[in-house]
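Worksheet: the structure to be examined is printed underneath.
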Amino acid sequence: MFPNSILGRPPFTPNHQQHNNFFTLSPTVYSHQQLIDAQFNFQNADLSRAVSLQQLTYGNVSPIQTSASPLFRGRKRLSDEKNLPLDGKRQRFHSPHQEPTVVNQIVPLSGERRYSMPPLFHTHYVPDIVRCVPPFREIAFLEPREITLPEAKDKLSQQILELFETCQQQISDLKKKELCRTQLQREIQLLFPQSRLFLVGSSLNGFGTRSSDGDLCLVVKEEPCFFQVNQKTEARHILTLVHKHFCTRLSGYIERPQLIRAKVPIVKFRDKVSCVEFDLNVNNIVGIRNTFLLRTYAYLENRVRPLVLVIKKWASHHQINDASRGTLSSYSLVLMVLHYLQTLPEPILPSLQKIYPESFSPAIQLHLVHQAPCNVPPYLSKNESNLGDLLLGFLKYYATEFDWNSQMISVREAKAIPRPDGIEWRNKYICVEEPFDGTNTARAVHEKQKFDMIKDQFLKSWHRLKNKRDLNSILPVRAAVLKR
């Protein structure tokens, strides 16, 4: 695919190849998802690590030494594994509260009137088979039918679920992006030998669609030598070199490389082989961390992913999902959905950063952040609202309930909090807190006309959907499917 590809060349000397033929190709050819396959003894349902964590790293290309433990070799589940009862595959948490169910579960209440379910176990104790998110390799390459989806008994919920199943990112889509990442990393390491390239954003966080772009983060130095890059000077210089490399050496494989000098500068390009559009940034480390935070939320409750996808499609259709044009970024929209689900009378989602601070600490080294989802048990809400009611409630919340003038959306706190007084928050129409660095992810909405357009669309769509109970009233489903 790329000039310097070494596909098929054995990466290790004979003394490093040991007894296992799993790694017979260059380690950079395998995805970080596939490398993590070796981490678990799946056959015995023993999720203890079979590879030293110091050597097995997300996005790392170092040789991996295996133990004598049996390895998961990328096979499909055996038939007897597929037929295990649900309780044997995963355990869920039930609320300890005995209060009667709240009738109107789609209208958020103030913080003190909401119920939240604490974890059944202390955060430092996670039983081997108790977790909400399968290991990294299990999710990324699972066939869609193996992911349990919510039931849909009413028309609106069925429409949402059908749109999700049609438009969600497929395994083949992810593999294309991962292959490009692997081989681009090899090329970029000619310029920066210590660098690593991470696939981030919707491609990995569980909220991707078939048409989702690929987001890449170039980390120019590995930990513990990691350093902060000035995005206005050093990042632009690094990306200028990368852009030049793409134009001169990879013009046959990459088309339309373009250096965008934004607050966080990027190189935009299109991979001719996969036809995927990519955005590449430098050392935007928070993007790596929030990818795995969102990934955990995505698989924490089976209504989250379908709801997020249909809302992203709705926002895109109404032209309020484009930060480059002064509206909401997809990341902000996802945080808005998560916030809504956290603020219901019976929350559907908790604050993961509050319950599991050690799993989502900004101090975690980058090569370990992918393990966070494996430490989080399932979360079962008492809220039984269907997808249709949740979509309607989401629109109503931001059309009539949320105070845009004085409140900030905080997934970290699982509630709306007062706006800070800092300069970044002044004269901003929408405030959405980034869960790790505390910046405003909705800062692109800086014109009143665009803000009014966003609010107006929430209100109009809420009224239409409430009256029709048909997804086509706010989003032409056929057109959304064609775009995918």
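Heads up, residue numbers simply count up from 1 along the chain you see.
Glycine is treated like the rest: Cβ placed from N, Cα and C.
In the three-state DSSP scheme, Asp213 (Mg(2+) binding site) falls into the coil class. What Swiss-Prot records for Asp213, Asp215 is Mg(2+) binding site.
Residues of the domain 'PAP-associated' (386-440) grouped by DSSP class, helix first, strand second and coil last, total 18 helix, 11 strand, 26 coil. Residues or ranges marked as domain 'PAP-associated' in Swiss-Prot: 386-440.
Under its mutagenesis entries, Swiss-Prot includes Asp215 to Ala with the note: Catalytically inactive. Other Cβ atoms within 10 Å of the Cβ of Asp215 (mutagenesis position), summed over all protein chains shown, number 24.
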